[in-house]
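Noted in Swiss-Prot for the protein shown:
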type	residues	note
VARIANT	M76 to I	In strain: cv. Cardinal; clone 910
VARIANT	L97 to P	In strain: cv. Cardinal; clone 910
VARIANT	P223 to L	In strain: cv. Cardinal; clone 386
VARIANT	I245 to S	In strain: cv. Cardinal; clone 386
Amino acid sequence: MVYSNTYMLLGLGVFVLLSSHVLAYNMRADPSIHDSTLDDQKSNDFVKTASIAECPPGPDTYLELSDSTLDDQKSMDYVKDASTVDHNCPPGPHTYLELSAWLQEEQNSIDKVKKVLRTDEAPDNQKGLEYKDARHNDGPIEISTRTEKDNFIPSDGPIEISTRTENENFIPSDEPIEISTGTEKENFISSDEPSEISSGAEKENFIPSVSQVDWRTFHAKYPWIKKDGPNTVTGSRKLLNDIAIK
């Protein structure tokens, strides 16, 4: 009986050990996942280690890199510090005076330039008026009008003409004629006898007679009116006389 109980306990212990091993084996995770992860990690570590081992830095590499980096960094820091100081720090006691003097000089230069531009670039209309006034102030100017040239009456005597246009339109006549103003030339009617006209009032009141009509002059003024001829309308001479009297 005693031996039987001992065998039973021994068999139970063996069973428990086998069961624990089976359970542990079945509950363990898939080994392929762990293996792949470990392999990737090992590959990365190997690459990094190989690159470091193949290209070791020289003895002066760190010094050169440090010097260039420090120079660039110092330059950037200096620029930043200068701009920061100029922007944030208040100006010194003498800065206000120097700045004020500089601004005053710039303003004076701008005002001087504006004054010169205003003086040199006067309006064209003002220049034209000044030129016109200067010409009028020089003295009287004799101007030959178009009415005088159009109504010029030729004569046989010499006539004094002051302008080039009058010389071009001059037609000699038989007797001398005195011409003083444009009004006299417009109202002047030549005749066989010389006549003198002194003033505008006398010219306005002057009425020529039929015998004093100069047919050449009237034909020049009124080319559509002709003397009585074989092919003209009766009464045109009377109409011409009436116009002369008017």
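The backbone N, Cα and C atoms fix where each Cβ goes, glycine too.
Where a substitution is noted, the model still shows the residue that was there originally.
Each residue contributes its Cα atom, and for M76 (variant position) and P223 (variant position) those atoms are 100 Å apart. Contacts of P223 (variant position) defined by a Cβ separation under 8 A and a same-chain sequence distance of 6+ are given as none.
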